[in-house]
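Copied over from Swiss-Prot:
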- Asn51 to Ala: Loss of kinase activity toward BtrV, enhanced stability of BtrV-BtrW complexes (MUTAGEN)
- Asp82 to Ala: Reduced kinase activity toward BtrV, lack of stable interaction with BtrV, does not affect multimerization of BtrW; when associated with A-84 (MUTAGEN)
- Gly84 to Ala: Reduced kinase activity toward BtrV, lack of stable interaction with BtrV, does not affect multimerization of BtrW; when associated with A-82 (MUTAGEN)
Amino acid sequence: MSSKTDTLELSVTATTATDALYWLEHIALRDRWSARLRFTLTLCADEALNNIVSHAFTPGHPAAIHLTLRQTRREVSLHIADNGAAYDPTQALSPPLARSLDDAQPGGHGLRLMRHFMHALSYQRRDGWNHLTLTSHSAPES
């Protein structure tokens with residue numbers, strides 16, 4: 001495989017994350033990704049998209065999310081762009097791990113998950129848009 005690109009543009013609704021994950025799952029099946037790549041990229045995309053949908057937009061703001069998936073022999077990158085409030089997740093600190101489930105507090109653990117499973121996370125703010133890229137070096141199976 002030389003290079004392959006897929007794109008999806010969404011208005012933000014109650015089903016935005018679900019619609020995006022369906023699109024990603026379709027590509028994973030079409031291109032015969034490994035089970036690990038499919039699981040990790042879908043899990044991390046779900047986390048990022050749900051955070052964007054839940055926290056990035058104010059009521060009445062025309063909200064949009066654009067996804068671009070680029071695949072090469074060596075890596076798969078999911079670029080997520082949104083026109084919501086500026087937020088750089090690569091600069092956020094993950095909360096300390098709790099000693100037990102009873103002590104666990106919600107918040108920030110999805111970022112830990114993305115840092116664990118992705119080989120690279122990058123962020124830029126350009127022209128009023130957040131640009132987050134999740135990259136995995138796990139190549140699709142052929």
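Just so it is clear, glycine is given a Cβ too, placed from its N, Cα and C backbone atoms.
A distance of 11 Å separates the Cα atom of Gly84 (mutagenesis position) from that of Asn51 (mutagenesis position). For Asp82 (mutagenesis position), the same-chain residues that are 6 or more apart in sequence and have a Cβ closer than 8 Å to its Cβ are Ile52, Ala56, Ala63, Ala64, Ile65, His66, Trp129, Asn130.
Note on Asn51 (mutagenesis position): other Cβ atoms within 10 Å of its Cβ, all shown chains, come to 17. Of all Cβ atoms in the shown protein chains, 19 besides its own fall within 10 Å of the Cβ of Gly84 (mutagenesis position).
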